[in-house]
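Annotated in Swiss-Prot:
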VARIANT   A42 to E  In strain: SK1
BINDING   Q108, R111, G146, E167, F235, Y286  S-adenosyl-L-methionine binding site
VARIANT   V154 to M  In strain: SK1
BINDING   D278, H309, Y385  carnosine binding site
VARIANT   E317 to D  In strain: SK1
Amino acid sequence: MDENEFDNQRENKAVARVIISFLKYEEYALKEIYNLRVKKWASISDRQKDMVPNYTKYLANLKAAIIENGKFFRSVAEYALQSISFEPGEIVQPNDLDMSKTCSLLTQVYREWSAEAISERNCLNSRLVPFLKTLSPPKADILIPGCGTGRLLVDLSRMGYNCEGNEFSYHMLLVSQYMLNAGLLQNQIIIYPFIHCFSHWKKIEDQLSPIKVPDIEAWSSNKGMGSMSICAGSFVDCYGRNQGTKISSHYTFSRRMQLSRAKAENSKDVVVTNFFIDTGSNILDYLDTIGHVLKPGGIWCNFGPLLYHFENDHGVETTYEVNPYSGFQDKINDYTPLMGLELSSDDIISIATNHLDFELIRRESGILCGYGRYAGPESCAMPGYMCHYWILKSNPTNES
């Protein structure tokens with residue numbers, strides 16, 4: 001089996017596992033969040049049941065909401081299966097982590113594609129859009145790593161920008177494919193994005209709020225505007241440097257990716273990182289990659305918290321360098337922790353300006369932004385994250 005065949009088989013197995021997790025959502029959610037609450041309700045005394053007379057109705061509504069969410073995920077899976085087929089050996093059953101990611105997609109779809117979450121999207125857009133309008137050329141090439149289910153791509157391409165998204169998660173990629181390409185009409189789908197969160201509610205009915213998505217028709221909204229595409233894979237692997245980065249779980253030595261990285265050099269006018277830079281186990285790889293992919297004089301716009309995804313992860317990986325002439329591994333580090341390098345915003349700005357030849361144009365801190373937060377007027381849900389916003393400009397004479 002050659003390198004490409006191996007990569008394709010591995011990718012097919014990963015995609016199959018995600019599609020099956022979509023198909024199993026209803027079964028999983030009924031088991032994990034509904035059946036257990038029914039059992040708890042059955043266990044209490046009749047006297048206590050009389051104290052909460054509406055709880056039986058609540059449980060029935062919770063079950064109905066799970067079933068509706070299941071319809072959404074089945075639609076996503078069925079759409080994906082129109083263009084993907086699998087060999088029997090590629091069918092892999094999802095694990096609990098896969099199912100948890102599937103459940104969390106409801107929050108992501110609500111955040112990106114509902115009218116109710118426009119205030120969350122505007123935390124970035126109200127800052128980014130006016131700045132982009134000052135740039136030349138007006139048809140800038142924009143890269144959005146960690147593009148999620150694709151809403152920011154749509155919004156910016158509608159303004160005339162040529163947008164390329166990058167996404168590592170197959171969960172996100174399959175949902176984005178559906179939201180962008182399935183010809184969905186405005187408010188065609190109803191989801192119940194809050195049913196996996198049982199805390200902080202003022203009224204129990206709010207947890208069962210139905211949300212209509214999408215609030216725009218993405219498939220028709222960018223006609224005659226800028227281009228839009230999505231590249232699947234690790235940001236560092238697809239766009240990073242070919243030298244000076246160690247091989248790891250997110251960076252490979254394959255010939256195909258080497259060519260991709262060479263092509264990416266100095267190719268973008270703007271990189272927009274939105275709730276992204278805290279997602280990697282080595283943020284310096286991200287910073288190097290941003291510097292590599294931007295054209296001289298290019299702009300890096302960042303928005304989001306620094307809630308490092310791996311700060312409490314005790315997992316390990318092997319990292320190493322590869323001799324470009326012999327192909328042998330060198331400087332091998334076994335059991336490299338995934339945690340570590342949780343840099344502050346001051347650290348990041350300092351590295352960018354002092355080592356990567358960026359100039360700081362604008363900076364804000366302490367911006368409160370929700371993340372899939374229920375938007376009701378009396379919401380007691382967690383308020384969200386304290387976010388950082390900055391704009392950095394690469395040196396116009398900089399050569400990667």
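Every residue, even glycine, has its Cβ placed from backbone N, Cα and C.
Original residues fill every noted site, and no substitution is shown.
Structure with Swiss-Prot features highlighted.
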residue	record	CB count, 10 Å
A42	variant position	8
Q108	S-adenosyl-L-methionine binding site	21
R111	S-adenosyl-L-methionine binding site	21
G146	S-adenosyl-L-methionine binding site	22
V154	variant position	25
E167	S-adenosyl-L-methionine binding site	23
F235	S-adenosyl-L-methionine binding site	27
D278	carnosine binding site	20
Y286	S-adenosyl-L-methionine binding site	23
E317	variant position	15
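Sitting within 8 Å of the Cβ centre of D278, H309, Y385, and not among those site residues for carnosine, are the Cβ atoms of F275, T279, G304, P305, L306, L307, Y308. Taking Cα separation as the measure, R111 (S-adenosyl-L-methionine binding site) is nearest to Y385 of the recorded positions A42, D278, H309, E317, Y385. Long-range neighbours of Y385 (carnosine binding site) (same chain, six or more residues apart, CB within less than 8 Å of its CB): G304, P305, L307, L368, C369, G370, Y371. Y286 (S-adenosyl-L-methionine binding site) sits 9 Å from D278 (carnosine binding site), taking the CA atoms of both as reference points. Listed in sequence order, the recorded positions from A42, V154, D278, H309, E317 having a Cα within 10 Å of the Cα of Q108 (S-adenosyl-L-methionine binding site) amount to none. Residues D278, H309, Y385, recorded as contacting carnosine, have a largest CA-CA distance of 14 Å.
For the pair formed by D278 (carnosine binding site) and E167 (S-adenosyl-L-methionine binding site), distance between Cα atoms is given as 15 Å, rounded to the nearest Å. The full span of the recorded S-adenosyl-L-methionine binding residues, Q108, R111, G146, E167, F235, Y286, taken as their largest Cα to Cα distance, is 24 Å.
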